[in-house]
Amino acid sequence: MKKNRAFLKWAGGKYPLLDDIKRHLPKGECLVEPFVGAGSVFLNTDFSRYILADINSDLISLYNIVKMRTDEYVQAARELFVPETNCAEVYYQFREEFNKSQDPFRRAVLFLYLNRYGYNGLCRYNLRGEFNVPFGRYKKPYFPEAELYHFAEKAQNAFFYCESYADSMARADDASVVYCDPPYAPLSATANFTAYHTNSFTLEQQAHLAEIAEGLVERHIPVLISNHDTMLTREWYQRAKLHVVKVRRSISSNGGTRKKVDELLALYKPGVVSPAKK
């Protein structure tokens, strides 16, 4: 089956893991994603409805605009994907405009440009909340028109929310399945390149996420979580059924260090969850 690509480039995107995720994702009527990111899982599954959330307000605003004003958005965004805009001077002008703009539609248009023309498809903000990714110097950035239209079509059955993982997981009902793709736990104390946006995800939040998953499965709502395979993640997910997968990093802070690392898919499923350890 042909895989559908997201219209955004995204650090930690789940496109390479789709087959593994779909293999272990339980069936249900509604998919809840508290960390939707670029939406690769949403775009490649067939639930009748979706609840998609992220803490990044720019991302959720963009998705709602693409959903509701598709043609207008595609036309406006296409105008920025021309040879004249592919230079550092224009990029930094657009980046400054994005950071100063209060217009949601214009910000959404600029967000796609910055995503495709910026370095490595990163989405990163400084402590003042300003987008600060440098110019990427790509020969000819791709305008994802087909991907935008496919996203907009699928989005008619989706609701997008800018909120915390706890709030979006609270929306799950007995017809729901939850897939969580949190910012990954660091492989080591010095390897935390996973702070992709201003909100760093703490170890306490990682453990809290697992606690919420345990609570949901007690209500017969299955949860699948992806993360690095470390001693900590195995401790957090000790009540889940663990599946180990290898994935090649698609975005790296050092282009020469893209290698396969072990990742975990932790499945909390009624009847499969281990009893709590005393």
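Yeah, the Cβs are placed from backbone N, Cα and C, and that goes for glycine too.
Nope, none of those substitutions made it into this model, it's the original residues.
Per Swiss-Prot, the features are:
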type: BINDING; residues: TRP10, LYS14, ASP54, ASP181; note: S-adenosyl-L-methionine binding site
type: MUTAGEN; residues: PRO134 to Ser; note: About 63% methylase activity, binds S-adenosyl-methionine (SAM) normally
type: MUTAGEN; residues: GLY136 to Ala; note: About 33% methylase activity, binds SAM normally
type: MUTAGEN; residues: ARG137 to Leu; note: No methylase activity, binds SAM normally
type: MUTAGEN; residues: LYS139 to Ser or Thr; note: 75% methylase activity, binds SAM normally
type: MUTAGEN; residues: ASP181 to Gly, Asn or Ser; note: Protein stable, no methylase activity, no binding to S-adenosyl-methionine
type: MUTAGEN; residues: PRO183 to Glu or Gly; note: Low amounts of protein, no methyase activity, no binding to S-adenosyl-methionine
type: MUTAGEN; residues: PRO183 to Arg; note: Protein stable, no methylase activity, no binding to S-adenosyl-methionine
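Features as recorded by Swiss-Prot, highlighted on the structure.
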| residue | record | Cβ contacts under 8 Å, 6 or more apart |
| --- | --- | --- |
| LYS14 | S-adenosyl-L-methionine binding site | ILE21, GLY37, SER40, VAL41, ASP181, SER226 |
| ASP54 | S-adenosyl-L-methionine binding site | PRO34, PHE35, VAL36, GLY37, ILE60, CYS162 |
| PRO134 | mutagenesis position | GLY118, TYR119 |
| GLY136 | mutagenesis position | TYR117, GLY118, TYR119, ASN120 |
| ARG137 | mutagenesis position | ALA88, TYR119 |
| LYS139 | mutagenesis position | none |
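Of all Cβ atoms in the shown protein chains, 21 besides its own fall within 10 Å of the Cβ of ASP181 (mutagenesis position).
Recorded residues PRO183 (mutagenesis position) and TRP10 (S-adenosyl-L-methionine binding site) have their alpha carbons 12 Å apart, per Cα-Cα distance. Cβ neighbours within 10 Å of TRP10 (S-adenosyl-L-methionine binding site), excluding its own Cβ and spanning all shown chains: 21. Each of GLY12, GLY13, GLU33, PHE35, VAL36, GLY37, ALA38, GLY39, SER40, VAL41 belongs to the same chain as TRP10, LYS14, ASP54, ASP181, is absent from that list, and has a C-beta within 8 angstroms of the C-beta centroid marking the S-adenosyl-L-methionine site.
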